[in-house]
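Features reported for this protein in Swiss-Prot:
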DOMAIN    26-145  domain 'Ig-like V-type'
MUTAGEN   Asn87 to Lys  Acquires binding to CD200; when associated with T-90 and F-138
MUTAGEN   Lys90 to Thr  Acquires binding to CD200; when associated with K-87 and F-138
DOMAIN    134-229  domain 'Ig-like C2-type'
MUTAGEN   Leu138 to Phe  Acquires binding to CD200; when associated with K-87 and T-90
Amino acid sequence: MHALGRIPTLTLLIFINIFVSGSSCTDENQTIQNDSSSSLTQVNTTMSVQMDKKALLCCFSSPLINAVLITWIIKHRHLPSCTIAYNLDKKTNETSCLGRNITWASTPDHSPELQISAVALQHEGTYTCEIVTPEGNLEKVYDLQVLVPPEVTYFPGKNRTAVCEAMAGKPAAQISWTPDGDCVTKSESHSNGTVTVRSTCHWEQNNVSVVSCLVSHSTGNQSLSIELSQGTMTTPRSLLTILYVKMALLVIILLNVGFAFFQKRNFART
């Protein structure tokens, strides 16, 4: 009977913690699981942070729980796993995450929050906070995803074309044009998980002189204006005009040459 009474208490504490801590920590796409057989309550959270920004990962508020041991288990995608733990009874702090810019946000006996001072691609992975209490264990799992803003470049091409490129973004950026043109977009994936997107567009209409490239990304959007190179279109009428001009120039040249020839001949006779 006592074991059954533990679970509702833990569930209530979790609900209060999510509501209160939402003002200081970013919680996205949370799911709560309650395992009555093992007295384990788990919260899963997906978190996206821009590269070079500070990340704050919340656990359960220790003042609300009679915690004994707080442990962060960190599993990076491209680095060995490491742990950061604090024993509240012994007041001891242990870590195997040295050199990764991952520390307690404050003193763990007051707040078990974890912070990453400057997020990098190597910090992607899962961060699990485990709190051991006499009433049961609490577990909060973060899936940390790093966002990388792309480097945007653009330039006009030949024959009324323009190129817009979003280099090394994560996730891949999306490129659109105004007005619409005849576009070809290609993507190139890199070994670090970033993607370069390159879009080349062509406009046949002579009345289009300036176009806009919109680069959409999770870290922010950029809109750029490009002035098209004023390449002339070779229509049949323009080809005929060019031909007539060339023929007229040729006739003039021949007349001048002939006139000079006869003048020289007449001069030689005299």
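Glycine is no exception: its Cβ is also placed from the backbone N, Cα and C atoms.
Here the original residues stay in place, and none of the substitutions has been built in.
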Three-class DSSP secondary structure - Asn87 (mutagenesis position): strand
Local Cβ density at Leu138 (mutagenesis position) - other Cβ atoms counted within 10 Å: 24
The domain 'Ig-like C2-type' (134-229): DSSP-derived helix, strand, coil residue counts: 0 helix, 63 strand, 33 coil
